[in-house]
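Colleague: The domain 'Ig-like V-type' feature in Swiss-Prot is assigned to 26-129. Annotated domain 'Ig-like C2-type' per Swiss-Prot: 135-207, in sequence order. According to Swiss-Prot, the mutagenesis experiment Y62 to A carries the annotation: No effect. Per Swiss-Prot, mutagenesis T77 to A is noted as: Loss of dimerization. Under mutagenesis, Swiss-Prot gives Y279 to F with this note: Reduced tyrosine phosphorylation, reduced binding of SH2D1B and loss of binding of SH2D1A. What Swiss-Prot notes for the published mutagenesis of Y316 to F is this: Reduced tyrosine phosphorylation and reduced binding of SH2D1B. Loss of phosphorylation and loss of binding of SH2D1A and SH2D1B; when associated with F-279.
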Amino acid sequence: MAQHHLWILLLCLQTWPEAAGKDSEIFTVNGILGESVTFPVNIQEPRQVKIIAWTSKTSVAYVTPGDSETAPVVTVTHRNYYERIHALGPNYNLVISDLRMEDAGDYKADINTQADPYTTTKRYNLQIYRRLGKPKITQSLMASVNSTCNVTLTCSVEKEEKNVTYNWSPLGEEGNVLQIFQTPEDQELTYTCTAQNPVSNNSDSISARQLCADIAMGFRTHHTGLLSVLAMFFLLVLILSSVFLFRLFKRRQGRIFPEGSCLNTFTKNPYAASKKTIYTYIMASRNTQPAESRIYDEILQSKVLPSKEEPVNTVYSEVQFADKMGKASTQDSKPPGTSSYEIVI
């Protein structure tokens, strides 16, 4: 008899730690931001349930059995969970909808039943992630040596998230950075980056032919840009040199022909003198020698000139010979004396 009780005690000692371990085990539950998540309770005998109390940082809700044909009744005890919690029958699984980042954390469910062990505790850890968008592949380093494209590819998501892993196919490389040594024989390959977190995954691809084309185009663009800059520089130097030589020429011309000189006066207004010249016609004496047939006298006007030029007036004055003078000799048979001009400027 004593031996029988000893075997029962040993059996209880073996099963108690196992039951305690089950109660203290933490289940990880992953949820997606803005969507719903389910906490699995999985009660084997729903009719034995009296009440389930849910707590987190604060009290969350408690669940009581409904009628035989209705779902369990949920009473929310914290305002942050209003209209976002319901329970599924018949296993009393708890559902939280419209997940927020602040919902993440530890949760505990105390399950009270009518039979032994009367109270069972289950623990959960809720992790919330964003659904990943399409990753982006960028070329962070490019080089081309001996017809080989050496490219460093970087794969990234729009918002850096926790627990995001990257994988490259067909190479099977892990990590968001991939170093490629592309040869002409491998131009038909396509590299695919897959970003993944515990709740979602997405991918993007790029062809090897596109990589090498982008490298060649990049070098051509760089070379063309450099030539354009050099051409603009030489054009600017040519323009500045032309302006400098022109100004130097004008300065030297001003030194050779200073302002006020006859050349400058004539160059600026070659018709100014003719507009201000007055001619006087005077008959010369018959005894005037042929060598002295014309006499020019130039008289300069005052330096102060009127602002507006007056019209040119020509005055002719004729002098008649006296009646007592005889006829001229044969040598003087030419027209009576040549006219003499008096020029007034």
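From the backbone N, Cα and C atoms, a Cβ is placed for every residue, glycine too.
Keep in mind that this structure shows the original residues, not the substituted ones.
Keep in mind the model is a prediction, meaning the values are calculated, not measured.
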Colleague: For T77 (mutagenesis position), what residues in its own chain, 6 or more apart in sequence, show a Cβ-Cβ distance under 8 Å?
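Modeller: Non-local contacts for T77 (mutagenesis position): S59, V60, A61, Y62.
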Colleague: Across the whole of the domain 'Ig-like V-type' (26-129), what does the mean pLDDT come to? Round it, please.
Modeller: 92
Colleague: Which residue counts does DSSP give the domain 'Ig-like V-type' (26-129) for helix, strand and coil?
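Modeller: The breakdown for the domain 'Ig-like V-type' (26-129) reads 9 helix, 55 strand, 40 coil.
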Colleague: Helix, strand, coil residue numbers for the domain 'Ig-like C2-type' (135-207) per DSSP?
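Modeller: The domain 'Ig-like C2-type' (135-207) comes out at 3 helix, 47 strand, 23 coil.
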Colleague: Taking 10 A as the limit, how many CB atoms besides its own sit near the CB of Y62 (mutagenesis position)?
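Modeller: Result for Y62 (mutagenesis position): 18 neighbouring Cβ atoms inside 10 Å.
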